[in-house]
Amino acid sequence: MTDAATAPTSIDLRAEYEGSGAKEVLEELDRELIGLKPVKDRIRETAALLLVERARQKLGLAHETPTLHMSFTGNPGTGKTTVALKMAGLLHRLGYVRKGHLVSVTRDDLVGQYIGHTAPKTKEVLKRAMGGVLFIDEAYYLYRPDNERDYGQEAIEILLQVMENNRDDLVVILAGYADRMENFFQSNPGFRSRIAHHIEFPDYSDEELFEIAGHMLDDQNYQMTPEAETALRAYIGLRRNQPHFANARSIRNALDRARLRQANRLFTASSGPLDARALSTMAEEDIRASRVFKGGLDSERRAAEALAR
């Protein structure tokens, strides 16, 4: 506790918030991530908690460093890794961790292939992550109860010990599908008791995915014709209901393939110089050539012509 003779008598939380740099991190989060309001609200709550704890410490009040180990649950492509990176920066700005870096791993980075291999691998990862945030994606793969010779349990035991003993210098975030994470916690109650914050990442709406696509294209100096925009909206609605849909990740992959088609279209049709606008414009056919449309633009036109006869 702070010496009573030197402790201030009041704290301006707004000034603390702006002076810590936390405001910049949260503003970046709002700018860079579309939607995810429930997630952003939880992050702001975490920032408020740490600001109040800092204020209590400065006023000489009893305070306890909160446990901030977390689970992020949601489908792929909903921003879990990006939010973990921002969380690391926020925790550093607010003095919770020393470095504020993110170490992102999966089972393969923690679990060895033979006896005596897992402990050194896990401890090396923890050493790199100390002072920051350790993000374990698809954490449930650490636990394989159907295989008695699996070494994942050894990694789990080491993680649990460090999460308890070093919780003031390391934040562990476990991420994955909600149902699998729930089964994982039921099978490993030690994790459930050490994780105080469970944050759900909702799927993006069609409109949010379209907005995300616009940001991705802007970042690469591309634009779409109005017809291409209509095609992309249709693509999003169809792709959502097909296998292996991964939210923003699927949109990024779709735009990468559209760039390939646009480049091939320009190269094949080119008979002279192309200006910057031509090189930067996505056309309807670049989007509708996707197999998501079951044959692309030509098949749709043929079907429309057949109906018109």
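Including glycine, each Cβ sits where the backbone N, Cα and C put it.
Here Swiss-Prot flags GLY74, ASN75, PRO76, GLY77, THR78, GLY79, LYS80, THR81 as ATP binding site. Record note (Swiss-Prot), mutagenesis ALA48 to Asn: Reduces ATPase and activase activities 8-fold. The unchanged residue is displayed. Record note (Swiss-Prot), mutagenesis LYS80 to Ala: Abolishes ATPase and activase activities. The unchanged residue is displayed. According to Swiss-Prot, the mutagenesis experiment TYR114 to Ala carries the annotation: Increases ATPase activity and abolishes activase activity. Here Swiss-Prot notes a mutagenesis experiment, LYS123 to Ala, with the remark: Increases ATPase activity and reduces activase activity 5-fold. One mutagenesis experiment catalogued in Swiss-Prot, GLU138 to Gln, is accompanied by this note: Abolishes ATPase and activase activities. According to Swiss-Prot, the experimentally introduced change ARG194 to Ala is described as follows: Abolishes ATPase and activase activities. Here Swiss-Prot notes a mutagenesis experiment, HIS198 to Phe, with the remark: Reduces ATPase and activase activities 10-fold.
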Response to the item:
Close in space but at least six residues away in sequence, with Cβ under 8 Å from that of LYS123 (mutagenesis position), the same-chain residues are ILE158
Practice prompt. In three-state terms from DSSP, label THR81 (ATP binding site) for me.
Written response: helix
Discussion item. Among all protein chains shown, how many Cβ atoms are found within 10 Å of the Cβ of THR78 (ATP binding site), not counting that one?
Written reply: 24
Item to complete: Fill in the CA-CA distance, ALA48 (mutagenesis position) to GLY74 (ATP binding site), as an integer in Å.
Response: 24
Discussion item. Give me the long-range Cβ neighbours of HIS198 (mutagenesis position): same chain, 6+ apart, Cβ under 8 Å, in sequence order.
Written reply: MET70, SER71, THR73
Item to complete: Calculate the distance in Å between the alpha carbons (Cα) of THR78 (ATP binding site) and GLU138 (mutagenesis position), and round it to a whole number.
Response: 14
Item to complete: Using GLY74 (ATP binding site) as the reference point, find which of the mutagenesis positions LYS80, TYR114, GLU138, ARG194 has the shortest Cα-to-Cα distance to it.
Response: LYS80
Discussion item. I'd like to confirm something. Which of the mutagenesis positions, TYR114, GLU138, ARG194, has a Cα closest to the Cα of ASN75 (ATP binding site)?
Written reply: GLU138
Worksheet item: Restricting the comparison to the mutagenesis positions TYR114, GLU138, ARG194, which residue's C-alpha is spatially nearest the C-alpha of THR81 (ATP binding site)?
Response: GLU138
Discussion item. Please identify, among the binding-site residues PRO76, GLY77, GLY79, the one with the smallest Cα-Cα distance to TYR114 (mutagenesis position).
Written reply: PRO76
Worksheet item: Hey, how far is ARG194 (mutagenesis position) from GLU138 (mutagenesis position), Cα to Cα, in Å?
Response: 18
Response to the item:
Three-class DSSP assignment, TYR114 (mutagenesis position), comes back as coil
Discussion item. Check the DSSP secondary structure of GLY74 (ATP binding site), expressed as helix, strand or coil.
Written reply: strand
